[in-house]
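So the structure is just underneath, and the comments pick up after that.
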Amino acid sequence: MAAGGGGGGVSRAALARPPIHRGTSAPGGAIAAAGGDGDGDEASRLLGRAQPREAPYLIPRPDGDLAVPDDLQYATLDLTGDPVAVGAGSYGSVLVYGSVAVKTLRAGFGHEAVMTLLAAEEARSAGVRGVVRLMGLSAPLRQLMFPAYEMDMDAYRRSLTARPGHVVHALGRVFTELGRALVFLNGRGLSHLDVKGGNIFVRTCGNMVVTAVIGDFSLMALNSRSALADPRFRLARRKALKITSLARSPPTGVLLGHARDRPTRVLMDFINGRPPPPGPLPYEVGLAIDLCALGHVLLDVALGLRPQRGQALTREYAVEVLARRCVLFAALLPPGSGPSAEALAGDILEEELAAGFREGVASSRPGNQPPRTVAPLLELVARFCGEDGGARFAELAA
């Protein structure tokens, strides 16, 4: 299972676990389960609710603050059954109890809780699919609770041995839905900034994806379309959370990520030493980052590629990324989808870096041609990663 809030996936063999039998206690009664697209139905039943949550996650107050409903909060956790560990790292850990995933944070609880509440409320109020639903939170325990999923998209990619027509059709459907969800969130002032296979959670039927949602809002930031001033998010027992500086001004490292899945213009600004503009993250930049990253996840799934991460982020590495992208996109995507190598070489200000780029283009090889069956997925990749910053897809998704 994969946790809706991040933490990676486990093999199908780990799914043979007893279901949980009871929920947890909360200041305002039993915890309320949230769902959408069926992602919380089973968890809702196990936690004592017949239907997924329809009530707001945030309630506006006259003083401008936002109150978190009592029935979404809990002070103690009492889920029976053997938990399955599906992720651990510097952020904390994720345990799955049957149909429920519990993410316990060592640090950053306030930021992630606020961003998760905002994303969940926007998606709930608009009926948007493709965004994981929050089931509960606990400030004392530094926990967030989500529906558990079968695996993440990276695990699904590894499980595929072939990509027949029905698999391609299902992937096109769920990735289009994920793209629309990201367009929606960015339009509401929320840029995810950490879209990757490990943060997309899926349920399958055989080798076909049935449901996919984006989760893990630990790096989410407000963009220039956000109308939020400086509200407090009021919890039970007079506790409150606030929007952090990370949400208002994401650092350069977050914007650049692992470089490989970032928009060409973001990488070019880094290569040429241009700092991010002052003020909030521009909406167009946040949207382009999210859609370009989603496109690279789809590219990896369509071609069975293993994403390369962990390289030191230098200008030389960014040049290498762009050189490989020019060659790969020219070979795989529809004409005009990728960046022009000649134009990019002229845009690089330092001659030494420009020369390195030209050498990288000359030495890169696109690899084997993909099967024709995945052509519809590559067309969708082109829309996500196009040089227009994803604007074409955003127009279609509006």
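Note: Cβ is positioned from N, Cα and C throughout, glycine not excepted.
According to Swiss-Prot, the feature domain 'Protein kinase' maps to 80-398, an assignment based on sequence analysis.
The ATP binding site annotation in Swiss-Prot covers V86, G87, A88, G89, S90, Y91, G92, S93, V94, K103.
Quoted from Swiss-Prot for the published mutagenesis K103 to R: Loss of kinase activity towards host H2AX or IRF3. The secondary structure of K103 (mutagenesis position), as reduced to three states from DSSP, is extended strand.
Here Swiss-Prot flags D194 as active site, proton acceptor, drawing on sequence analysis. In the three-state DSSP scheme, D194 (active site, proton acceptor) is classed as coil.
Experimental mutagenesis at this site is recorded by Swiss-Prot as D216 to A, annotated: Loss of kinase activity towards host H2AX or IRF3. Under the DSSP three-state reduction, D216 (mutagenesis position) is assigned to coil, being neither helix nor strand.
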>> Let's check the environment of A88 (ATP binding site): how many other CB atoms sit within 10 Å of its CB?
In response: 13
>> By a 10 A CB contact count over all chains shown, which of the recorded positions listed here is most packed: D194, D216?
In response: D216
>> Tell me the Cα distance separating K103 (mutagenesis position) from S90 (ATP binding site), rounded to the nearest angstrom.
In response: 12
> Rounded to a whole number, how many Å is the Cα of G92 (ATP binding site) away from the Cα of K103 (mutagenesis position)?
Replying inline: 7
